[in-house]
Amino acid sequence: MACLGSLHPLGSLLLLFLLLLLSPEARGEYGLVRVVSKNWSKDYCVLYSSDYVNLPRDLHHAPLLSLHDGTKTPWCPDEDSFHQAQDSSPRQRPLHQTTTMVTRGNCSFYAKGWLAQDQGAQGLLIVSRARNQQCSDTISKPQDPSKPWPALTIPVAVLRYTDMLDIVSHTYGDTDVRVAMFAPLEPVTDYNMAIIFILAVGTVAAGGYWAGLMEANKLQRRQAQRGGGLGGHNQQQTVAAERSQRAWEDDDFEDAPMDFTPAMTGAVVTMSCSIMILLYFFYDCFVYVMIGIFSLGASTGLYSCLAPILCHLPLWRYQWVLPGQRVSVTWPLLLLAGLCAMVTVLWVIHRNEDHWAWLLQDTLGVAYCLFVLRRVRLPTFKNCTLFLLALLAFDVFFVFITPLFTKTGESIMVEVASGPADSSSHERLPMVLKVPRLSFSALTLCNQPFSILGFGDIVVPGFLVAYCHRFDMQVQSRQVYYMACTVAYAVGLLVTFVAMILMQMGQPALLYLVSSTLLTSLAVATCRQEFTLFWTGQGRAKIPAEPVAQPCIASAVGSKMKLEDAKDSRTTNRFEQAVDGESGDLESSTGDDMAEMVTLSEDEATSPEGHSESSEGWSDTNLDPNELPSGSPMALEAMLIPLIQPIPHPSELGHIRTQSRVHDSSLPWMGLHKRKGLKVKKSMSAQAPL
């Protein structure tokens, strides 16, 4: 499946594809051997090959035979001795009705088993110092096809060297030691699969929901900035709004997710293939690099998840200003960073502890997945489809195609996930959720007690879930896409578990997860007739503007603007009366030709030069907000504010000119462009001479 681990979001994706759902496949089959003495008994794990003889499934059906210790003598016959049968009857052979325990030598398992069978033994335990010992890779083939070797009729199993020492220490001096070999049925399912299911679905749901909240917060900030441009009736409010806007911009810069482009998808898949091949050929060296990358990413992810919670506590106020510097250090965040680093170091030290270290690994893994889902964003459904299908092809290739090119016939993905059999480090990739088996089985004694799920099976579909929730926030669809995609992920994971149970082998989980999430998202978008918006990610075009940001149209003007219009009418009437009384030469109506319009836009309000290039050439015609460009997220509707036209020519007004100028300057909207640094553009009718 997939693999993950890095500090930066892009680096984390480069390792996303190395983790698998595939549980390590056993070389041979696992069984148990029950060792019984007068006052002591214990079960040990063995690895046997069903190519010879299958072991009984129940202990009651397994013969309890005497144990013969042959570890101090060599046990490798010559090839010619295979065809020399014993003349004596089975009862007269030295190992009759015994199970022989011998050391691993230079000959094959078959040779040792044939020699024990020829001596009358009913079973053979081969002691091996190697880990992950295979039972089938050491079977020798006869050099002469015309003389086939005789078939084995006794079970041959591999016992670990440490277990042999434990048996000898407990049975020292005891002459009556008996053993029974059996292979109990493994449970088809285990309760730990339910825990893995909850962890995976919960992480995907939480990560997608968090990403959607960030999108909603960003949209609210933009709407607040859009409405804040007209609220400048006093200088204090203006300064406060500017400071708040700068703080918002800083937060957006720190929390802004990284958009993932199709070019990045190709680069990630190419580099992931390279990393997979490096792990396949240089596993013992490169696995430590992966552990280091996971440690850095996990500590960062844990910090990013806990920091927002810490910011709501009273301890947030404690800060320390560095002497001679303008930088302040927040003590709670500094302590939190140290705590996250300590947790990661604790896991690194005890990562191979099977009893409790998996709790730390799962905690760090969930935090890391949430961090990546927050910080990496697929901006369109087109990018999501390309990304998920590329990883699906990557997964299928390394699971089903690579066995055609490997010497052992196993896929590179399985070798990397379970670790090479000849690995000297015995390390495992940490980019997995692992939960121990909760039911007793042979795997519990055989150091195979965990079920695993790769981070890639969580994060890769999680990107689509996060995109769906962001789109919900943009089109205000009551989280329809988010809920549908999350349920589809849960169903796909259940199908993966069922397929693994039915086929008795690991499954490429992305084959089911990608199919279920993509098809469900497409179906929802098609039913809602939003496929084009969903495909291009243009959901923000449907967000209604705030009332304070609407154009100056009679039907959309707020109560505050209506009061200002009423005040304008009263002021105009007073001007008309003054003109009629003093000069009698002016008309009593200012009319449409007396109107002056100030065109404002968000670009002009936020641009350092005070105007935008797109504002050149605009006229005083009525603008429909639906016809304005929506390509740039910062482009807002133009706002038109009616102002009072300076009244007639100076030669005709006399001292009324002075009175009107003084009166106009006292109006709250006059001089707005001077205080705000905005460009004022007069209409053609306002510039025409009287």
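Placed from the backbone N, Cα and C atoms, the Cβ positions cover glycine too.
At each noted position, the model has the original residue.
Summarising the annotation, Swiss-Prot assigns domain 'PA' to 87-166.
Among the mutagenesis experiments that Swiss-Prot reports, N106 to A is described with the note: Loss of glycosylation. Applying an 8 A CB threshold to same-chain residues 6+ apart, the list for N106 (mutagenesis position) reads C76.
A 10 Å cutoff on Cβ-Cβ distances gives D395 (mutagenesis position) a total of 25 other Cβ atoms nearby, all chains included. Taken residue by residue with DSSP, D395 (mutagenesis position) is part of a helix. According to Swiss-Prot, the mutagenesis experiment D395 to A carries this note: Loss of aspartyl protease activity. Reduces interaction with FREY1 and FREY1 protein stability.
Here Swiss-Prot flags D395 (among others) as active site.
Among the mutagenesis results in Swiss-Prot, F455 to L has the note: No effect on interaction with FREY1 and FREY1 protein stability. The residue drawn here is the original one. The secondary structure of F455 (mutagenesis position), as reduced to three states from DSSP, is coil rather than helix or strand.
Here the residue is the original one, but Swiss-Prot notes a mutagenesis experiment at this spot, D457 to A: Loss of aspartyl protease activity. Reduces interaction with FREY1 and FREY1 protein stability. Take the CB of D457 (mutagenesis position) and look out to 10 A: across all protein chains shown you find 30 other CB atoms.
What Swiss-Prot records for D457 (among others) is active site, and it gives similarity to another entry as the kind of evidence.
The Cβ neighbour count for P508 (mutagenesis position), using a 10 Å radius over every protein chain in view, is 26. Where Swiss-Prot documents P508 to L as a mutagenesis experiment, the accompanying text is: Loss ofaspartyl protease activity. No effect on interaction with FREY.
Among the mutagenesis positions D395, F455, D457, the ones whose Cα sits within 10 Å of the Cα of P508 (mutagenesis position) are D395, D457, in sequence order. Distance noted between the C-alpha atoms of D457 (mutagenesis position) and D395 (mutagenesis position) is 10 Å. Taken together, the residues in the domain 'PA' (87-166) have a mean pLDDT of 73 on the 0 to 100 scale.
Every protein chain considered, the tally of other Cβ atoms within 10 Å of the Cβ of F455 (mutagenesis position) stands at 34.
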